Amino acid sequence: MRFLIGALLTLQTLVQASSMSSMPNYYPVPEAPAEGGFRSVVYFVNWAIYGRGHNPQDLKADQFTHILYAFANIRPSGEVYLSDTWADTDKHYPGDKWDEPGNNVYGCIKQMYLLKKNNRNLKTLLSIGGWTYSPNFKTPASTEEGRKKFADTSLKLMKDLGFDGIDIDWEYPEDEKQANDFVLLLKACREALDAYSAKHPNGKKFLLTIASPAGPQNYNKLKLAEMDKYLDFWNLMAYDFSGSWDKVSGHMSNVFPSTTKPESTPFSSDKAVKDYIKAGVPANKIVLGMPLYGRAFASTDGIGTSFNGVGGGSWENGVWDYKDMPQQGAQVTELEDIAASYSYDKNKRYLISYDTVKIAGKKAEYITKNGMGGGMWWESSSDKTGNESLVGTVVNGLGGTGKLEQRENELSYPESVYDNLKNGMPS
């Protein structure tokens, strides 16, 4: 995550300027210091364009340093492939031409590139896996051939589609062998990315990140220090601590454990962060994941008590978008000591654990106080706007957009199979 300095930085800047001079309509940002700056990371899911009506153009790009485009899938051979080509590469948005000559990319991928072009501090990464596709990691990760196929094909997608790196979301390695295989998979990816960077005209470093667990039953199986050698940063999934699978209602994204109702906080972000650091992961590489949704508990007498069912939801039962919160008739409780909040409707006996603006501010304080790498959110379609935005609240709490990490994205993809992307998406 470091830039070269002195003469090497000057040389790199000259090379970049020379390479980009032949490519039209770029909007460069000033060079930033090598150290300092928070990451602001968000997952954009390709299925959001359907019922949610959420498209890349809806992202408030100046508030983010990284967008993780989710999800690509994995074949048993290790081949990484797009999960929805209509959403990813085919859908025509307003302004896209049907009779444009050449082999061109459209869909969310084109829109992501245009976001990068107009926001030079915004990087995009292809996220591979996720909860649904995670069972597909085990087989290819177990062999050298499978790992090479994974690394080579994910790199090809990155080069073809104009990403700045790849993000791996394996939930979760189950034993010692799979943990070792994960390290070797990251090593293969890091080597492939660095080899491409070495021959790339601009010499930019391409990024490798993962979505990492916040539950000790999962991260204690991982080889954290060995993995860290290959990663640029970790997206700590500090949410889903409680839900439909539990016996009592609980907080789903608390920073600290509760001393008054310990049964309501089976996990905590703080324990995970401390354990990662103790294992050898630098604090400034840990990006704190936060939810833009809430988890519900029905027929309950309050936090930390039994429940029966989870009720409805915005898109799935028991899960409510933050923008749908709080529900009418519910009273909001904010517990600053554990950095958690929830709403409760005593008439309906319905409780939803979610982050409020005040709690988002407390999490920004926690990130700053502990020298962490920034914040991450799942997922972009669910936030509110204006002063009620959780993303905006955290970014402001970190010092505003001027305190975000400043690292210019990559726009040159000379090996892309898509003519319009290879040519810089000319107007």
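Each residue's number is its place along the chain shown, starting with 1.
Yeah, the Cβs are placed from backbone N, Cα and C, and that goes for glycine too.
So, quick note: what you're seeing has the original residues, none of the substitutions.
The following features are taken from Swiss-Prot:
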- Thr13 to Ile: In strain: IFM 50993 (VARIANT)
- Tyr26 to Ser: In strain: IFM 45811, IFM 45812, IFM 45813, IFM 45817, IFM 4935, IFM 4945, IFM 50993, IFM 50994, IFM 51112, IFM 54194, IFM 54195, IFM 54196, RMSCC 1036 / AZ1 and RMSCC 2128 / TX1 (VARIANT)
- 38-401: domain 'GH18' (DOMAIN)
- Gly102, Asn103, Gly129, Gly130, Trp131, Thr132, Tyr172, Met237, Ala238, Tyr239, Asp240, Trp378: chitin binding site (BINDING)
- Asn103 to Lys: In strain: IFM 45811, IFM 45817, IFM 4945 and IFM 50994 (VARIANT)
- Ile109 to Thr: In strain: IFM 45811, IFM 45817, IFM 4945 and IFM 50994 (VARIANT)
- Asp169 to Asn: Loss of function (MUTAGEN)
- Glu171 to Gln: Loss of function (MUTAGEN)
- Glu171: active site, proton donor (ACT_SITE)
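Under the DSSP three-state reduction, Gly129 (chitin binding site) is assigned to strand.
Of all the binding-site residues given, namely Gly129, Trp131, Asp240, those whose Cα is no farther than the 10 Å limit from the Cα of Glu171 (mutagenesis position) are Gly129, Trp131.
Gly129 (chitin binding site) is 5 Å away from Asp169 (mutagenesis position) when you measure Cα to Cα. With a cut-off of 8 Å between CB atoms and residues at least 6 apart in sequence, the same chain places Ser134, Pro213, Asn218, Lys221 near Tyr172 (chitin binding site), listed in sequence order.
When Cβ atoms from all protein chains are considered, those within 10 Å of Ala238 (chitin binding site) total 29, not counting its own.
Asp240 (chitin binding site) falls outside any helix or strand according to DSSP and counts as coil. Burial estimate for the recorded positions (Asp169, Glu171, Asp240): highest at Asp169, by number of other CB atoms within 10 Å. Cα to Cα, Asn103 (variant position) and Trp131 (chitin binding site) are separated by 33 Å. Gly102 (chitin binding site) is surrounded by 9 other CB atoms, counting those within 10 A of its CB over all protein chains shown. Cα of Ile109 (variant position) to Cα of Ala238 (chitin binding site): a distance of 28 Å. Note on the domain 'GH18' (38-401): mean pLDDT across this stretch is 98. Non-local neighbourhood of Gly129 (chitin binding site): Phe71, Ala72, Asn73, Ile74, Asn136, Phe137, Ile168, Asp169, Trp170, Glu171, Ala211, each in the same chain, at least six residues away, with C-beta under 8 Å from its C-beta. For the binding site of chitin, formed by Gly102, Asn103, Gly129, Gly130, Trp131, Thr132, Tyr172, Met237, Ala238, Tyr239, Asp240, Trp378 according to the record, the largest Cα to Cα distance is 45 Å, rounded to a whole number.
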